[in-house]
Amino acid sequence: MGAPSLPRAWQLYLKEHRVSTFKNWPFVNGCSCTPERMAEAGFIHCPTENEPDLAQCFFCFKELEGWEPDDNPIEEHKKHSSGCAFLSVKKQFEELTLSEFLKLDKERAKNKIAKETNSKQKEFEETAAKVRQAMEQLAALE
């Protein structure tokens, strides 16, 4: 029987797992935003067809794209998401006590819920606007 594996969300606390997401990352050599430095700053690579350099913090879920070779990932992260608790962690994942880890992961879970809630709210508002417009068009026919 092999060693138990961590849930995917917890695997992302390990830098090497974050680095492994940077397949086809455009900035590899002679750049400030290499996969290693991006991972150190908490980012994972989640490219889309229109945003091949899209990176997201696994902890605060802030998405950034439009990276330039000289961008400093930690500074960009601080600039766009200064309240991210991951930026203030001074220990490696393996060095955290269970209590420290659970407290940290509770913050990550709160961030995830907030991002998902905001996304659903935006989706609801867009649908409501379309329905409202359709109702107004029907009312105009009367």
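For all residues, glycine too, the Cβ spot is worked out from N, Cα and C.
The Zn(2+) binding site annotation in Swiss-Prot covers C57, C60, H77, C84. If you take the C-beta of C57 (Zn(2+) binding site) and look for same-chain residues 6 or more apart in sequence within under 8 angstroms, you find A41, G42, F43, I44, H77, S81, C84, F86.
All protein chains considered, the CB of F93 (mutagenesis position) has 16 other CB atoms within 10 Å. According to DSSP, F93 (mutagenesis position) is assigned to a helical segment. Experimental mutagenesis at this site is recorded by Swiss-Prot as F93 to P, annotated: Disrupts nuclear export and loss of cytoprotection; when associated with A-96 and A-98.
Remark: L96 (mutagenesis position) has V89, L104 as non-local neighbours, by Cβ distance under 8 Å and separation of at least 6 in sequence. Under the heading of mutagenesis, Swiss-Prot lists L96 to A and annotates it as follows: Disrupts nuclear export and loss of cytoprotection; when associated with P-93 and A-98.
Experimental mutagenesis at this site is recorded by Swiss-Prot as L98 to A, annotated: Disrupts nuclear export and loss of cytoprotection; when associated with P-93 and A-96. In this structure, L98 (mutagenesis position) is part of a helix by DSSP.
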_Most Cβ neighbours inside 10 Å, all chains, among the recorded positions C60, C84, L98_ = C60
*Around the Zn(2+) site recorded as C57, C60, H77, C84, what other same-chain residues have a C-beta within 8 angstroms of the site's C-beta center?*
A41, G42, F43, F59, F61, K62, H80, S81, F86, L87
